[in-house]
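Engineer: I am attaching a structure below and will ask some questions about it afterwards.
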Amino acid sequence: MAVTQTAQACDLVIFGAKGDLARRKLLPSLYQLEKAGQLNPDTRIIGVGRADWDKAAYTKVVREALETFMKETIDEGLWDTLSARLDFCNLDVNDTAAFSRLGAMLDQKNRITINYFAMPPSTFGAICKGLGEAKLNAKPARVVMEKPLGTSLATSQEINDQVGEYFEECQVYRIDHYLGKETVLNLLALRFANSLFVNNWDNRTIDHVEITVAEEVGIEGRWGYFDKAGQMRDMIQNHLLQILCMIAMSPPSDLSADSIRDEKVKVLKSLRRIDRSNVREKTVRGQYTAGFAQGKKVPGYLEEEGANKSSNTETFVAIRVDIDNWRWAGVPFYLRTGKRLPTKCSEVVVYFKTPELNLFKESWQDLPQNKLTIRLQPDEGVDIQVLNKVPGLDHKHNLQITKLDLSYSETFNQTHLADAYERLLLETMRGIQALFVRRDEVEEAWKWVDSITEAWAMDNDAPKPYQAGTWGPVASVAMITRDGRSWNEFE
C-alpha cells in the first residue's frame with residue numbers, strides 16, 4: 001500500500017489499555033489529534049485488556065484519563081466525536097485462541113490495523129503469536145513498540161526475533177519519544193537547510209558538544225523496573241544516543257526513513273569503544289542520596305519504597321564519547337543524565353572553536369567560545385551566544401556576550417506545541433517510519449552500551465553519591481575539567 005501524508009483509516013488497537021502509558025500519553029494525544037482534525041473520520045480506537053469492560057465502561061475510563069492528565073478542559077463536541085471511535089476487547093494476551101475475538105472486531109479490508117504494545121516487552125512475544133495465529137499480522141498491519149527493548153543486546157535480539165517471526169521490519173515502529181519532539185525534529189532543518197551550519201558542522205569549527213537530559217523526579221514508584229535498568233539503559237541507550245546521532249550524522253541523501261536511519265547507524269558504528277581499560281576515565285556513575293528537590297525533602301535512592309539497600313544501580317551517568325570518523329575525530333561529546341537533579345531540562349550545547357587570532361585582547365584576553373544551545377525542553381527553542389561591540393563613543397572595542405534567541409512559543413505564536421506522542425501516533429497512521437528506530441540502530445546502540453555496563457560490573461565499584469537537588473557527583477565535573485572544559489550552566 002502506498003504511503004501518503006494523510007492519516008489513513010485505522011483500527012488503533014491499544015494493548016494495555018488501562019496502563020499508565022495509555023492513560024497519561026496515548027489518550028491525551030489522541031484527543032489533541034482529534035482537536036487538530038488529524039484523525040481519519042473512519043479511524044477507530046480499540047482498547048485491549050483483561051478488564052471485564054464493554055464499550056461504555058471503557059469510554060468512562062478514557063474520559064477519566066483525559067480529565068486527569070490533560071491540562072485543558074474537555075470540549076464536549078470533540079469528546080462526542082472521539083468517544084464514538086472507542087471500543088473494547090476483553091483479552092488475555094497469553095490466551096492465543098482469544099485473539100479471534102479481536103479479529104472479529106477488526107475491519108482489515110477497509111482499515112489498517114495498528115497494534116500499539118503499551119505493555120512490558122516480556123509480553124510482546126505472546127501478543128505477536130496471538131496476532132499471527134489469528135492471521136492479524138499481514139501487511140499493511142503495523143506494530144508499535146516502546147524502547148528500551150530489553151536490557152542488553154542479547155535480550156533485545158530475543159524480543160526483536162519474537163516480533164520478527166510474525167512481522168516484517170517495514171511493519172515495525174519502535175518508538176523513542178524524544179524523536180517526536182519538535183526541537184529534535186528541527187535538528188534536521190537547522191543542520192541541513194542552513195548554510196551557516198551545513199558548512200560549519202565538523203571538527204574544523206566545533207570544539208565539543210554537550211548533551212544534558214536532567215530530571216527533577218526520582219524513580220516515581222518504579223523501583224522494580226528501574227533497579228534492573230539503571231540510568232544507562234533507561235536514558236543513555238534509549239534517548240541520549242538518538243540525540244547524539246541526530247547531531248553527529250552526515251547529511252542523508254534524502255529525507256526518507258532509511259536514508260536518515262542509515263546515517264544514524266554509521267554514527268553508532270563509529271563510537272569509540274569504552275571498556276574496562278578506559279571506563280573509569282570516560283564515565284562517571286552516581287546514585288542520589290537524601291536531599292531537597294522541588295522545594296521539599298526527598299529520600300535517597302536506597303531509601304525509596306521497596307528499595308534494595310545494597311543496590312549499586314546508577315541514577316546518574318556522565319560519559320565522554322569519541323566518534324572515530326573524519327567529521328568528528330578530536331571532538332568529544334559529553335553526555336550527562338540523572339534523576340533528582342536541580343531542574344527538569346533537556347538541551348544540546350554546541351561549542352565552536354575560538355578564532356586563531358584574537359584582535360580584541362584589550363577587551364577579552366581569551367575570547368569565549370560561540371555556542372549554539374538547542375533547548376529540547378522546557379521553553380523549546382534555539383539560541384546562539386555571540387560577542388558584540390557595546391554601543392558608545394569609546395575608541396576601544398568593548399565586547400559583550402549577547403544571545404540571538406529563537407523561542408518556539410514566541411516566534412511561531414504557538415500556545416500548544418504538539419506532544420511527541422501526537423506526532424509519533426500520526427506518523428504511524430501515515431505509514432512513515434523516519435522518526436522510528438530500525439532494528440540495526442537498536443542493536444548497535446546496545447553493543448556500545450553493553451561494553452560499558454560489563455566493565456562496570458567487572459570493576460564492581462559502587463556509584464558515587466550525590467545529594468538530591470545537585471548536579472550529580474563531583475567526579476562528573478572533574479571528568480570534563482580534565483579536558484579543560486566545563487558543563488554548561490543552566491539559567
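Each position is counted from 1, following the chain as shown.
Just so it is clear, glycine is given a Cβ too, placed from its N, Cα and C backbone atoms.
From a predicted model like this one, the values you see are computed outputs, not experimental measurements.
Look at Swiss-Prot and you will find H239 tagged as active site, proton acceptor, backed by sequence analysis. Look at Swiss-Prot and you will find R50, D92, V93, K147 tagged as NADP(+) binding site, backed by sequence analysis. Taken from Swiss-Prot, the feature substrate binding site covers H177, K181, E215, D234, K339, K344, and the record attributes it to sequence analysis. What Swiss-Prot says about the natural variant S100 to N is this: In strain: ECOR 4 and ECOR 10.
Give me the structural setting of these features: burial, nearby parts and distances.
Structural biologist: Around H239 (active site, proton acceptor), the C-beta neighbours below 8 angstroms that are at least 6 residues distant in the chain are D176, Y178, V213, T337. The DSSP secondary structure for H239 (active site, proton acceptor) is helix.
Counting only residues at least six positions away in the same chain, the Cβ atoms of R50, A98 sit under 8 Å from the Cβ of D92 (NADP(+) binding site). DSSP gives D92 (NADP(+) binding site) a coil state; it is part of no helix or strand.
DSSP assigns K181 (substrate binding site) to coil, not to a helix or a strand.
Of all Cβ atoms in the shown protein chains, 14 besides its own fall within 10 Å of the Cβ of S100 (variant position).
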Engineer: Measuring CB to CB from H177 (substrate binding site), give everything in the same chain under 8 Å that is also at least six residues away in sequence.
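Structural biologist: Listed in sequence order, they are K25, A420, Y421, L424.
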Engineer: Whole-number Å only: compute the distance from the Cα of E215 (substrate binding site) to the Cα of S100 (variant position).
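Structural biologist: Answer for this pair: 43 Å between alpha carbons.
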Engineer: Taking K147, K181, E215, K339, K344 as the binding-site residues to compare, which has the smallest set of other Cβ atoms within 10 Å?
Structural biologist: K344
Engineer: Just jot down the residues in the same chain as V93 (NADP(+) binding site), at least 6 apart in sequence, with C-beta under 8 A of its C-beta; none if empty.
Structural biologist: F15, V48, M119, T123, A126, I127, G130
Engineer: Would you list, in sequence order, the recorded positions among S100, K181, D234, K339, K344 whose CA lies within 10 Å of the CA of K147 (NADP(+) binding site)?
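Structural biologist: Cα filter at 10 Å returns D234.
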Engineer: Rounded to a whole number, how many Å is the Cα of K181 (substrate binding site) away from the Cα of S100 (variant position)?
Structural biologist: 37
Engineer: Translate the DSSP assignment of D234 (substrate binding site) into the three-state scheme.
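Structural biologist: The three-state answer is helix.
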